[in-house]
Amino acid sequence: MLQNVTPHKLPGEGNAGLLGLGPEAAAPGKRIRKPSLLYEGFESPTMASVPALQLAPANPPPPEVSNPKKPGRVTNQLQYLHKVVMKALWKHQFAWPFRQPVDAVKLGLPDYHKIIKQPMDMGTIKRRLENNYYWAASECMQDFNTMFTNCYIYNKPTDDIVLMAQTLEKIFLQKVASMPQEEQELVVTIPKNSHKKGAKLAALQGSITSAHQVPAVSSVSHTALYTPPPEIPTTVLNIPHPSVISSPLLKSLHSAGPPLLAVSAAPPAQPLAKKKGVKRKADTTTPTPTAILAPGSPASPPGSLEPKAARLPPMRRESGRPIKPPRKDLPDSQQQHQSSKKGKLSEQLKHCNGILKELLSKKHAAYAWPFYKPVDASALGLHDYHDIIKHPMDLSTVKRKMENRDYRDAQEFAADVRLMFSNCYKYNPPDHDVVAMARKLQDVFEFRYAKMPDEPLEPGPLPVSTALPPGLTKSSSESSSEESSSESSSEEEEEEEEDEDEEESESSDSEEERAHRLAELQEQLRAVHEQLAALSQGPISKPKRKREKKEKKKKRKAEKHRGRIGIDEDDKGPRAPRPPQPKKSKKAGGGGSNATTLSHPGFGTSGGSSNKLPKKSQKTAPPVLPTGYDSEEEEESRPMSYDEKRQLSLDINKLPGEKLGRVVHIIQAREPSLRDSNPEEIEIDFETLKPSTLRELERYVLSCLRKKPRKPYTIRKPVGKTKEELALEKKRELEKRLQDVSGQLNSTKKPPKKASEKTESSAQQVAVSRLSASSSSSDSSSSSSSSSSSDTSDSDSG
């Protein structure tokens, strides 16, 4: 048909056909096609250009995205396909070939439209969803299936595009499996400014259709401006002849954009159409189809999503804030209770609340949406879900518990979130997409949870809890192999005790809540006891012992120094009120050394024999020492320090198997709470045992290990510290102190100051007795040194 055009007809009738002014404009065979919109001066055809224009191939018109004659709806399934399925597919790395219609001319596929009779792409489906083109979700799903089928039909199975389509189709089917089962039409809520919104919506729909249609027609890449008569009148609202569009586009494309679009969108709403006309200019002036579609597709969703956000707030806000409205309807008592609980939100729980808000935010919605709501096993056809998953968990439940202040600490919050992820890993196969989504979301959670701030210490109201964790943390810092587990146990114990105190203070809680909390606390205590038992039974490394020895040595030196200072103060005390004492000693004429020694114990008595000295010194020594105990009952009830408990635990572990039965018997006899426990599997927590029980255990263990019982006022020397180095150090220290004391005595031996000599010698003897007593549990070398030092002190004073 194109060959019938003769040269003498071209100057007149060619222009007429081109401008749509002659009768040939409507004839399809006489239409002259334009290869590109970028060439200027196309209106003056020549003989050379006519055959090139006539032989250029053409793309068929793209599928319609809006049809006023065909009614559309907004349903829950269509909204799910738009917000979830389309969003996930559109952002996928393999989605780029499917975002716009196949350009057979640009890609050099002349047979594409002969094989594929019904082209489809995701850009068309997306615009149809935005324009409410579909009546039911099945129509949209059919379009998706058509798009994938076209790809499989035209391409070879080994092509990359086929693999990309298969990946997208797999994601599509997985998303559709989570779609609501029953399709329900959503009521479109009209906002307050309904007139403006209605006009804006109508103008928006008109401008969107023209925006997508005009660039689609004008952007058939480098081929021809094909304007089909039945298509344009339905989309461009008030233009009767398609040739009117083509003529200004051909004459001046850059200047014709805004007037054309303003005219086309004028009947629905002129002001908005003008605004859209500005955007249309940017669309039509872009040279390539990809450049046209790329601004077109992001530019249209903001306009189309804006009214949808106003019309359909439940789906937009459902995942973010589902609980806030019911909280306003709570009774006053519950509101007061919640407000009181709100005040007790700790820093760590505030951090957890921020993590929860981030998990529910739009930033992570692409892979977090399966975890927003509880798994509806019946709707999804997962009949074995609740048989496999015994404790379901989801983010809405976590949010509800957080708002109701059901979490007492960050560990409970983290346990629920991790339970949700572990349920997903447990039920789904490892290669499932929802598992990958869970792992991605868990990475976000763990990264934020690792930045948990430390809880500030509260020294005032909890003396027990503040005393215990340092001990536990001390043990964890000393042990190199079991550091992390002991730290976690100490934190859990501290939180448990804080929780117990909170339970006592919150008298308004119901009995059911108390029972529930007590049960949870008992479970946590049981877990902590298991950890402590495992820690106490674990091997202790040698560096730990060395560190302990150094610490013990420092403590012992400090204690001895304090004892010496106390004795010196006691010596200084009696000196002041006795100035006339030297006169009495002069009158007595007892200037010998024996009199000084004998008069020392009684502080002023002149009689007595030397064999009474040990008894008197024993009687007078306890009042000088501040840490002594008067009776055995006080000794039994004296609380154990952390080091003593730890040493007792080590000693019990050293006992042979046949001796452990007696240990269990002692504990069960003295601890009512452990009487009903199984003797074979009893767990000993030294922090909960009475001091009397611990002392009885200590006596029994020492008797089994054949150790000497410690005196009440001495610092307990741990087992395994009888090395020669320590003995030599002690010996040197004792000798040095004795030399100091004897030197002081020798320098102050003058007749008028016998009373001061007596007090100095008494201080010396008390110090010697104290030092020898403190080293009584040491080896023979240290005991012999202490006895020899006491002999030398006696000889010096004699």
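Every residue number used here counts from 1 along the chain in the order it is shown.
In case you wondered, yes, glycine gets a Cβ from its N, Cα and C as well.
Annotation source Swiss-Prot lists protein binding site at D111, Y154, N155, K156, D159, D160. Its Cβ placed at the centre, K156 (protein binding site) has 8 other Cβ atoms within 10 Å. In the three-state DSSP classification, K156 (protein binding site) falls within coil.
Summarised as a single figure, the pLDDT of the domain 'Bromo 1' (73-179) averages 93. Among the features that Swiss-Prot reports, domain 'Bromo 1' is placed at 73-179, with the record citing sequence analysis.
Sequence annotations record features per position, and here Swiss-Prot assigns domain 'Bromo 2' to 343-452 based on sequence analysis.
Per Swiss-Prot, the feature domain 'NET' maps to 630-712.
Sequence-distant contacts of Y112 (mutagenesis position), defined by Cβ-Cβ distance under 8 angstroms and a gap of at least six in the same chain, are V102, A104, Y154. According to Swiss-Prot, the mutagenesis experiment Y112 to A carries this note: In BD1-m4 mutant; reduced binding to histone H4 acetylated at 'Lys-12' (H4K12ac); when associated with A-102, A-154 and A-161. In m8 mutant; abolished binding to histone H4 acetylated at 'Lys-12' (H4K12ac); when associated with A-102, A-154, A-161, A-375, A-385, A-427 and A-434.
A mutagenesis experiment is reported in Swiss-Prot for this position, Y154 to F, and the note states: Abolished interaction with acetylated STAT3.
Within 10 Å of the Cβ of Y154 (mutagenesis position) there are 16 other Cβ atoms, across all protein chains. Swiss-Prot lists Y154 to A among its mutagenesis entries, and the accompanying note reads: In BD1-m4 mutant; reduced binding to histone H4 acetylated at 'Lys-12' (H4K12ac); when associated with A-102, A-112 and A-161. In m8 mutant; abolished binding to histone H4 acetylated at 'Lys-12' (H4K12ac); when associated with A-102, A-112, A-161, A-375, A-385, A-427 and A-434.
The annotation that Swiss-Prot gives for the mutagenesis experiment I161 to A reads: In BD1-m4 mutant; reduced binding to histone H4 acetylated at 'Lys-12' (H4K12ac); when associated with A-102, A-112 and A-154. In m8 mutant; abolished binding to histone H4 acetylated at 'Lys-12' (H4K12ac); when associated with A-102, A-112, A-161, A-375, A-385, A-427 and A-434. Sequence-distant contacts of I161 (mutagenesis position), defined by Cβ-Cβ distance under 8 angstroms and a gap of at least six in the same chain, are P97, C151, N155.
In sequence order, L382, Y385, I389, P392, D394 are the residues near V375 (mutagenesis position), counting only same-chain partners six or more apart with C-beta under 8 A. The note that Swiss-Prot attaches to the published mutagenesis V375 to A is: In BD2-m4 mutant; reduced binding to histone H4 acetylated at 'Lys-12' (H4K12ac); when associated with A-385, A-427 and A-434. In m8 mutant; abolished binding to histone H4 acetylated at 'Lys-12' (H4K12ac); when associated with A-102, A-112, A-154, A-161, A-385, A-427 and A-434.
Around Y427 (mutagenesis position), the C-beta neighbours below 8 angstroms that are at least 6 residues distant in the chain are L382, Y385, I388, I389. The secondary structure of Y427 (mutagenesis position), as reduced to three states from DSSP, is helical. Quoted from Swiss-Prot, the note on the mutagenesis of Y427 to A is: In BD2-m4 mutant; reduced binding to histone H4 acetylated at 'Lys-12' (H4K12ac); when associated with A-375, A-385 and A-434. In m8 mutant; abolished binding to histone H4 acetylated at 'Lys-12' (H4K12ac); when associated with A-102, A-112, A-154, A-161, A-375, A-385 and A-434.
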Considering each pair of residues in D111, Y154, N155, K156, D159, D160, all listed as binding protein, report the largest CA to CA distance in Å, no decimals.
20
Other Cβ atoms within 10 Å is the metric here; tell me which of the binding-site residues D111, D159 scores highest.
D159
Using DSSP, how many residues of the domain 'Bromo 2' (343-452) fall into helix, strand and coil, respectively?
75 helix, 0 strand, 35 coil
DSSP state at I161 (mutagenesis position), helix/strand/coil:
helix
Run through the domain 'Bromo 1' (73-179) and tell me, per DSSP, how many residues are helix, strand and coil.
71 helix, 1 strand, 35 coil
Suppose we draw a 10 Å sphere around the Cβ of N155 (protein binding site). How many other Cβ atoms does it contain, all chains included?
14
